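Novice: From Swiss-Prot, for reference:
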- Pro35 to Ser: In strain: CA7 (VARIANT)
- Lys39 to Asn: In strain: PBre and 21343WI (VARIANT)
- Asp59 to His: In strain: 42373NY3 (VARIANT)
- Ile90 to Val: In strain: CA8 (VARIANT)
- Val114 to Ala: In strain: PBre (VARIANT)
- Asn127 to Ser: In strain: CA8 (VARIANT)
- Arg144 to Lys: In strain: 21343WI (VARIANT)
- Gly149 to Glu: In strain: PBre and 42373NY3 (VARIANT)
- Gly164 to Ser: In strain: PBre (VARIANT)
- Glu196 to Ala: In strain: CA8 and 21343WI (VARIANT)
Amino acid sequence: MKKYLLGIGLILALIACKQNVSSLDEKNSVSVDLPGEMKVLVSKEKNKDGKYDLIATVDKLELKGTSDKNNGSGVLEGVKADKSKVKLTISDDLGQTTLEVFKEDGKTLVSKKVTSKDKSSTEEKFNEKGEVSEKIITRADGTRLEYTGIKSDGSGKAKEVLKGYVLEGTLTAEKTTLVVKEGTVTLSKNISKSGEVSVELNDTDSSAATKKTAAWNSGTSTLTITVNSKKTKDLVFTKENTITVQQYDSNGTKLEGSAVEITKLDEIKNALK
């Protein structure tokens with residue numbers, strides 16, 4: 001009888017050792033919130049290898065992994081029905097997640113999304129050569145830059161989605177240029193690779209009395225428009241990714257009234273008239 005009980009005990013012990021992350025539930029694990037509105041389950045106890053088991057579900061796919069830490073950080077992996085491989089990397093401080101999808105070989109990237117705690121993210125899609133073909137940069141405030149048709153030289157189409165309207169333009173290896181046209185006037189917003197913004201205005205009007213010129217002040221992020229040597233209005237491109245417009249008095253010497261936030265593309269065009 002004693003040998004029988006010992007045998008049963010040994011079998012149960014072996015079963016326990018073979019248990020993996022698929023057995024995690026609310027009783028034996030802790031749920032940890034992650035950037036990107038994801039969650040990871042972390043085992044309360046270490047497994048037979050002395051590590052904590054991790055489990056997460058992304059787009060209905062279960063990802064599994066282990067970690068030396070019990071805070072939720074680590075690397076989890078899974079395989080889709082089409083045999084493509086998914087890898088989720090959670091930073092040590094839980095402030096960032098990196099979700100990567102690879103082809104069946106596990107090396108060729110298909111897509112990649114890095115999400116931070118402040119809700120900002122960068123999402124990339126790759127072509128057959130492993131080069132970035134599409135990219136979306138989402139800021140913490142929800143505004144975003146979208147790039148499509150990216151070529152090997154870094155050029156492509158660009159779009160900035162702001163609150164209430166969209167600016168469109170082009171991407172080069174050096175910068176993003178977003179353009180708004182109204183009559184003879186072209187307003188260009190340039191964003192460097194480092195994120196620095198500069199704005200310029202070009203007017204093809206041949207009449208000196210109505211031709212618009214503009215000066216950019218990088219310190220205040222303000223474009224001051226002038227007509228016939230008189231300042232007419234200020235366009236301010238704020239750090240909050242909004243644009244405001246404020247008029248000058250008839251003499252062009254001082255601002256009057258209050259700055260008004262632009263919420264429609266037509267309002268930018270009206271400011272260029």
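Each residue, glycine too, has its Cβ placed from N, Cα and C.
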Novice: Counting only residues 6+ away in sequence within the same chain, which have a CB under 8 Å from the CB of Gly149 (variant position)?
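Specialist: Set apart from Gly149 (variant position) by at least 6 residues yet with Cβ under 8 Å, we have Ser133, Glu134, Gly156, Lys157.
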Novice: What is the interatomic distance between the Cα atoms of Asp59 (variant position) and Lys39 (variant position), given in whole Å?
Specialist: 12
Novice: Here's one to test understanding: among the variant positions Pro35, Lys39, Ile90, Asn127, Arg144, whose C-alpha is closest in space to the C-alpha of Gly164 (variant position)?
Specialist: Arg144
Novice: Can you tell which of Pro35, Gly164 has the most other C-beta atoms within 10 Å, given these are the variant positions?
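Specialist: Ranked by Cβ atoms within 10 Å, first place goes to Pro35.
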Novice: Would you mind reading off the Cα separation of Glu196 (variant position) from Pro35 (variant position), to the nearest angstrom?
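Specialist: A Cα-Cα distance of 26 Å.
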Novice: Say you check the Cα of Lys39 (variant position) against those of the variant positions Val114, Asn127, Arg144; which is nearest?
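Specialist: In terms of Cα distance, Lys39 (variant position) lies closest to Val114.
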Novice: Applying a 10 Å Cβ distance cut-off over all chains shown, what neighbour count does Lys39 (variant position) have?
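Specialist: For Lys39 (variant position), the 10 Å Cβ neighbour count is 14.
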